[in-house]
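Notes follow once the structure below has been shown.
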Amino acid sequence: MSTAKAPTLPASIFRAYDIRGVVGDTLTAETAYWIGRAIGSESLARGEPCVAVGRDGRLSGPELVKQLIQGLVDCGCQVSDVGMVPTPVLYYAANVLEGKSGVMLTGSHNPPDYNGFKIVVAGETLANEQIQALRERIEKNDLASGVGSVEQVDILPRYFKQIRDDIAMAKPMKVVVDCGNGVAGVIAPQLIEALGCSVIPLYCEVDGNFPNHHPDPGKPENLKDLIAKVKAENADLGLAFDGDGDRVGVVTNTGTIIYPDRLLMLFAKDVVSRNPGADIIFDVKCTRRLIALISGYGGRPVMWKTGHSLIKKKMKETGALLAGEMSGHVFFKERWFGFDDGIYSAARLLEILSQDQRDSEHVFSAFPSDISTPEINITVTEDSKFAIIEALQRDAQWGEGNITTLDGVRVDYPKGWGLVRASNTTPVLVLRFEADTEEELERIKTVFRNQLKAVDSSLPVPF
């Protein structure tokens with residue numbers, strides 16, 4: 001039993017949706033121990049002594065996870081160690097094992113020297129002030145002490161079987177699977193093959209150095225190899241997973257990148273066809289076309305804040321059956337558990353495409369599309385980013401448009417929209433624009449440019 005007092009941990013690692021830092025600098029083995037103590041204490045306070053723990057394929061994983069588990073055990077928690085698995089497999093463990101708490105040690109798509117913690121306590125994904133509360137527990141030494149236990153649990157076969165039994169493929173497909181040397185490589189290619197597809201694996205060996213490309217399918221440059229392979233192999237589809245497998249990137253048979261909001265169009269159509277009136281949630285970065293489409297299918301569109309933890313909370317509150325974020329997190333509550341799961345989402349996509357006579361390019365090109373910018377980032381400071389947004393919400397003049405201020409400022413005009421919001425994870429302002437003509441796109445950009453300059457004339461506006 002440890003009665004030692006914790007060192008002061010850097011405040012910077014306690015972020016909006018998770019805890020994340022640079023290994024050996026802001027995040028050490030000792031830090032992992034005390035974070036384990038805080039999470040264990042919080043879980044026990046909520047009446048949950050059982051905690052599942054997993055880790056991704058990062059090089060720092062084994063050392064950090066050992067200390068994380070020790071911290072949980074020293075609280076008196078019963079730990080189920082599920083080993084090296086994708087994040088959704090850890091979430092799955094926290095749904096189907098005895099306990100409803102779980103900690104995933106993962107750096108997601110950050111560079112190799114990062115690691116972090118995604119945390120579920122008693123069925124709730126922690127965010128914002130709940131993550132700050134863990135830091136306060138450590139500072140106040142408000143920590144449980146006890147003698148817990150650790151059990152190794154092989155959860156992968158159970159997860160594998162549940163998805164395999166859930167998905168019905170109408171015909172086999174040829175799929176290129178790029179795991180970017182992330183932890184999805186331990187299951188995604190094998191599972192997709194078990195569904196009846198022929199799989200061409202790309203970078204599916206787990207390697208925490210990420211020697212081939214960064215495991216972030218949200219950036220087009222990381223999909224170059226996948227696109228080339230899909231074309232060379234004449235494949236039906238390309239799938240790319242991020243470093244911890246909770247996001248998926250999609251490429252059609254002709255090499256077109258399908259952005260997550262367009263993926264959500266297909267998923268919404270499918271889910272609402274069986275569940276008329278279902279709520280479908282999407283974040284403020286998604287296309288305006290989703291709103292009319294979801295309504296047209298007979299569903300109820302719900303726009304919400306960006307952030308996987310925040311979306312999960314909103315799903316619980318609304319009873320939504322499906323949610324998606326522009327970052328690539330997709331959450332199925334229909335036939336699944338409601339957590340973000342890149343691997344399950346990929347399987348659902350294959351099921352839908354297998355039932356369609358058209359190729360994937362034609363399936364997606366049938367949906368309406370606008371001209372859009374990629375995500376534009378303006379570097380500011382941690383302190384100024386929220387102040388700028390507050391000033392824009394308070395003072396800016398946007399003209400004739402529908403203004404949404406639930407996360408930054410989004411203005412929907414008759415023929416397009418613009419968004420400016422503060423990133424919750426980095427000191428940047430995030431912007432995105434979309435319109436049905438180039439002229440309208442430029443007009444909306446000009447409005448936003450002028451309003452930003454009015455708030456702070458020194459701001460760089462790279463658009």
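Start at 1 and count along the chain as shown; that gives each residue its number.
Cβ atoms here come from the backbone N, Cα and C positions, even for glycine.
Residues as originally present; substitutions not included.
Here is what Swiss-Prot records for this protein:
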type     : residues                                                                                              : note
ACT_SITE : ARG20                                                                                                 : active site, proton donor
ACT_SITE : HIS329                                                                                                : active site, proton acceptor
BINDING  : TYR17, LYS285, HIS308, GLU325, MET326, SER327, GLY328, HIS329, ARG421, ALA422, SER423, ASN424, THR425 : alpha-D-glucose 1-phosphate binding site
BINDING  : SER108, ASP242, ASP244, ASP246                                                                        : Mg(2+) binding site
MUTAGEN  : ARG15 to Ala                                                                                          : KM halves, decreases processivity as dissociation of G1,6P intermediate increases 25-fold
MUTAGEN  : ARG20 to Ala                                                                                          : No phosphoglucomutase activity
MUTAGEN  : SER108 to Cys                                                                                         : KM for G1P unchanged, kcat decreases 24-fold; G1,6P stimulates reaction by 2-3 orders of magnitude. No stable protein phosphorylation detected, altered ligation of metal residue
MUTAGEN  : SER108 to Ala or Val                                                                                  : About 5% activity, still subject to substrate inhibition and requires G1,6P as an activator; phosphorylation occurs at a different site
MUTAGEN  : ASN110 to Ala                                                                                         : KM halves, decreases processivity as dissociation of G1,6P intermediate increases 30-fold
MUTAGEN  : ARG247 to Ala                                                                                         : Small reduction in KM, small increase in dissociation of G1,6P intermediate
MUTAGEN  : ARG262 to Ala                                                                                         : Increases KM 2-fold, decreases kcat 9-fold for G1P. Alters flexibility of the hinge region
MUTAGEN  : GLU325 to Ala                                                                                         : Reduces KM and Vmax approximately 2-fold
MUTAGEN  : HIS329 to Ala                                                                                         : No phosphoglucomutase activity using G1P as substrate, protein is less easily phosphorylated, no significant change in structure
MUTAGEN  : PRO368 to Gly                                                                                         : Increases KM 2-fold, decreases kcat 6-fold for G1P. Alters flexibility of the hinge region, structure is less compact
MUTAGEN  : ARG421 to Cys                                                                                         : Loss of phosphomannomutase activity, very low phosphoglucomutase activity
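Distance between Cα atoms for HIS329 (mutagenesis position) and ASP244 (Mg(2+) binding site): 12 Å, as a whole number. Neighbour density for MET326 (alpha-D-glucose 1-phosphate binding site): within 10 A of its CB lie 21 other CB atoms from the protein chains shown. Checked against PRO368 (mutagenesis position), the binding-site residues TYR17, ASP244, GLY328 differ in C-alpha distance, with GLY328 being the nearest. For ASN110 (mutagenesis position), the nearest neighbour among the listed binding-site residues (TYR17, ASP242, ASP246, HIS308), judged by C-alpha distance, is ASP242. All protein chains shown were included, and the count of other CB atoms within 10 Å of the CB of THR425 (alpha-D-glucose 1-phosphate binding site) stands at 14.
The recorded positions shown are ASP242, ARG247, ARG421, THR425; of these, the one with its CA atom nearest the CA of GLU325 (mutagenesis position) is ARG247.
In terms of Cα distance, the recorded positions that sit within 10 Å of ASP244 (Mg(2+) binding site) are SER108, chosen from ARG15, ARG20, SER108, HIS308, MET326, SER423.
What surrounds the Mg(2+) site, by Cβ distance within 8 Å of the Cβ centroid and not counting SER108, ASP242, ASP244, ASP246, is the set ASP56, PRO86, THR87, THR106, HIS109, GLY182, PRO215, PHE241, GLY243, GLY245, ARG247, GLY342 from the same chain.
Listed in sequence order, ILE131, ASN424, THR425 are the same-chain residues six or more apart from ARG15 (mutagenesis position) with CB atoms under 8 A from its CB.
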